[in-house]
Amino acid sequence: MTEAALVEGQVKLRDGKKWKSRWLVLRKPSPVADCLLMLVYKDKCERSKGLRERSSLTLEDICGLEPALPYEGLAHTLAIICLSQAVMLGFDSHEAMCAWDTRIRYALGEVHRFHVTVAPGTKLESGPATLHLCNDILVLARDIPPTVMGQWKLSDLRRYGAVPNGFIFEGGTRCGYWAGVFFLSSAEGEQMSFLFDCIVRGISPTKGPFGLRPVLPDPSSGGPSASEERVAQEALEALQLEKRLSLLSHSGRPGSGGDDRSLSSSSSEASHSDISASSRLTAWPEQSSSSAGTSQEGPGLVAAQGPGEAMLGASRPPLKPLRPRQLQEVGRQSSSDSGIATGSHSSYSGSFSSYAGSNLDVWRAGEEFGSLLSLPPGASAPEPRLCACPPGAAEYQVPTSLRHHYDTPRSLRQAPRDPSPASQGSSDHGSATDLGGQAPTGCPSSWLGARRRGQATEGPGSDAALPSPSPGESWEAGSPHAGPPPAFFLSCSICGGLKVKPPP
């Protein structure tokens, strides 16, 4: 008995002249069986303990169900009609009877019944009867308990159909004794004809789509008290469910807020780390700290330089204070604001690469942000110095490869040049002002001096040699030629300063 029970519960069985209450279990021997196995226990305890049933009965050739037959003092009964017998089950309530009826009908398949009246003139006794249709079996039954008075198989019928005020069918020679034409008076002739058509064609009109099982009633409920208890239980479950949902909603709100706070804290930590990283990578000058920085760096640089270098530094004009980068004009935030530090560093590198391929006219724009000239000199790297030796002390230079020629803007060609070394300081200041009206912000003095030395060596009409950046700064890619920049300066073997390389 491995199959699950179709239905089980407390019922009343007829034993002689008395009704006895028993625990009844109905199950199928196999999923495809067309019979039912009825197991009878004394009470539910025997069933739960796994004891052997008191009696068992196999119901074969089931042809119909008849509920609500008043029998032997019970109004709520259910008759399971077979070809050879009928089993009467009694219940304490109408709900329990209907629940058993529904579950058994669902387990058997297509089970229908119609109240008809048999017309005279046939082999059947005329009078009221009940037509039962169970799958492909058709029977007529009467009396209480019901007894079968005629039986047919749908496949053995020659013809059938609805007629005015009734239903007619004809049994063929395969029906044996029940062959012939039979007329049943009923108002449900059309419905009977429809069911016959569906069952003959293998269609189940009362079954839903495959895999979907309807909600079957609970057979254990009985009486008004049981119904009230069931309603109270459902209300209690609804209240418990509502309470759980409210607790979940209240407990979920702090969690979500905590997640938001954790996310915001993590983002703030990330922004602080970005600020610290950018402060190590970039050094944007400030208006207030520029003068202090130059005054603090002055003594250290003078002590590290030689006597000649000190003299050259004394003759060099002082640097103009660096102006702060006005990032607000281009829609950016200040570098001290959180969240823009890493972006400022990336914008610096991006603007530096954007100037590649442009000519030297960009040096005129003193307000350009991110250009190479606007970057401050490195604090740790010393500023390159020029050679202080007299011009006649130059030694023999080793010839190198051909000199690269570059196009020079007219602004540099038309700049006034003063070859006399006595007026070098004044010419330095004049050439710096002629390049853009004023010295570019943050332009190192060595760049200006190197550019003047390069202009003094070139002749009129010849191409100007562009100065090379200092070792602490990057080369500005402003020439059309790719590759490393040419060497325009040589290191002096006497003082170690830079001097312009003469043409070969």
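Cβ coordinates are placed from backbone N, Cα and C, and glycine is handled just like the others.
DSSP places the residues of the domain 'PH' (4-109) in helix, strand and coil in these numbers: 21 helix, 51 strand, 34 coil. Per Swiss-Prot, domain 'PH' is recorded for 4-109, and the stated evidence type is sequence analysis.
Summarising the annotation, Swiss-Prot assigns domain 'IRS-type PTB' to 105-210.
For R174 (mutagenesis position), the same-chain residues 6+ apart in sequence whose C-beta sits under 8 angstroms from its C-beta are K153, D156. The note that Swiss-Prot attaches to the published mutagenesis R174 to A is: Abolishes interaction with MUSK and function; when associated with A-158 and A-159.
Classification of R174 (mutagenesis position) by DSSP places it within a helix.
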